[in-house]
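Everything on this sheet refers to the single structure shown next.
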Amino acid sequence: MKGDTKVINYLNKLLGNELVAINQYFLHARMFKNWGLKRLNDVEYHESIDEMKHADRYIERILFLEGLPNLQDLGKLNIGEDVEEMLRSDLALELDGAKNLREAIGYADSVHDYVSRDMMIEILRDEEGHIDWLETELDLIQKMGLQNYLQAQIREEG
């Protein structure tokens, strides 16, 4: 089914955001693991996998709309050098992605591509959940102090 060119462009932009997130979160997860921060490793690793699932959905939708998924134009990874910087980098990436999603959702709705819109709304819910988690973790660092926060990250999630 031939899709709206601008919807496909939005989907490719969102795909690019996901590809950056996959790599950034995966590297952050492994850095956390290397530092012995098991809980942060677990959460970041699962976020990386979630972003991969989002990317897969974008790729399938782009192909369905007879577009070509762009996996070559990757944005810049912002890899932090310490825990707080890493969480802030991830938050900035998520906030930018959510902004792009809202814009794309509005456009898809305006051209009556309700399937793309609904898919993006589902993904936005996931992204907002990750934003909330990141904001909470950064708030905990401020309230508890970094050393107490880090001590709490040694345990495994769950």
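Cβ coordinates are placed from backbone N, Cα and C, and glycine is handled just like the others.
Taking a C-beta cut-off of under 8 Å and a sequence gap of six or more, His54 (Fe cation 1 binding site) has these contacts in its own chain: Glu18, Ile123, Asp126. According to DSSP, His54 (Fe cation 1 binding site) is assigned to a helical segment. Annotation source Swiss-Prot lists Fe cation 1 binding site at Glu18, Glu51, His54, Glu127, citing experimental evidence.
For His46 (mutagenesis position), the count of additional Cβ atoms within 10 Å of its Cβ stands at 13 [all protein chains shown]. Residues or ranges marked as Fe cation 3 binding site in Swiss-Prot: His46, Asp50.
Summarising the annotation, Swiss-Prot assigns Fe cation 2 binding site to Glu51, Glu94, Glu127, His130 and lists experimental evidence as the type of evidence. The Cβ of Glu94 (Fe cation 2 binding site) lies under 8 Å from the Cβ of Ala21, Glu127, His130, Ile131, Leu134, each of these being in the same chain and 6 or more residues away along the sequence.
According to Swiss-Prot, the domain 'Ferritin-like diiron' annotation covers 1-145, on the basis of sequence analysis.
Looking at Swiss-Prot, you'll find the mutagenesis Glu18 to Ala noted as follows: Highly decreased Fe(2+) oxidation activity. Is also severely restricted in its ability to lay down an iron core. With a 10 A radius on its CB, Glu18 (mutagenesis position) counts 22 other CB atoms from all the protein chains.
While the structure shown retains the original residue, Swiss-Prot records the mutagenesis experiment Met31 to His or Leu with this note: No loss of heme binding. Of all Cβ atoms in the shown protein chains, 19 besides its own fall within 10 Å of the Cβ of Met31 (mutagenesis position).
Listed in Swiss-Prot is the mutagenesis experiment His46 to Ala, annotated as follows: Fe(2+)-binding and single turnover oxidation at the ferroxidase center occur normally but iron mineralization within the cavity is significantly impaired.
Quoted from Swiss-Prot, the note attached to the mutagenesis of Asp50 to Ala states: Fe(2+)-binding and single turnover oxidation at the ferroxidase center occur normally but iron mineralization within the cavity is significantly impaired. Take the CB of Asp50 (mutagenesis position) and look out to 10 A: across all protein chains shown you find 19 other CB atoms.
For the mutagenesis of Met52 to His or Leu, Swiss-Prot gives this note: Loss of heme binding. Is still capable of accumulating iron. The structure shown keeps the original residue. A simple way to gauge crowding: the CB of Met52 (mutagenesis position) has 15 other CB atoms within 10 angstroms, across all the protein chains here.
Around Met86 (mutagenesis position), taking its Cβ as the centre, 23 other Cβ atoms fall within 10 Å, counting all chains. Quoted from Swiss-Prot, the note on the mutagenesis of Met86 to Leu is: No loss of heme binding.
For Glu127 (mutagenesis position), the number of other Cβ atoms no farther than 10 Å from its own Cβ, over all displayed protein chains, is 23. Listed in Swiss-Prot is the mutagenesis experiment Glu127 to Gln, annotated as follows: Decreased Fe(2+) oxidation activity. Is also affected in its ability to lay down an iron core.
The secondary structure of His130 (mutagenesis position), as reduced to three states from DSSP, is helical. For the mutagenesis experiment His130 to Glu, the note given by Swiss-Prot reads: Decreased Fe(2+) oxidation activity. Is also severely restricted in its ability to lay down an iron core.
Natural variation at this site is recorded by Swiss-Prot as Lys38 to Met, annotated: In strain: ECOR 30. DSSP assigns Lys38 (variant position) to a helical segment in the three-state reduction.
According to Swiss-Prot, the natural variant Arg57 to Lys carries the annotation: In strain: ECOR 30. The Cβ of Arg57 (variant position) has Met119, Ile123 as same-chain neighbours under 8 Å, each 6 or more residues away in sequence.
According to Swiss-Prot, the naturally occurring change Leu68 to Ile is described as follows: In strain: ECOR 30. Listed in sequence order, Ile62 are the same-chain residues at least 6 apart in sequence whose CB falls under 8 Å from the CB of Leu68 (variant position). Secondary structure at Leu68 (variant position), taken from DSSP and collapsed to helix, strand or coil, is coil.
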Worksheet, complete the sentence: Residues in the domain 'Ferritin-like diiron' (1-145) per DSSP class, helix first, strand next, coil last, are 116 helix, 0 strand, 29 coil
Discussion item. Within a 10 Å radius of its Cβ, which of these recorded positions (Lys38, Glu51, His130) has the fewest neighbouring Cβ atoms?
Written reply: Lys38
Worksheet item: For Fe cation 1, what surrounds Glu18, Glu51, His54, Glu127 with a Cβ no more than 8 Å from their Cβ centroid?
Response: Leu14, Asn17, Ala21, Ile22, Asp50, Met52, Lys53, Ala55, Gly97, Ile123, Asp126
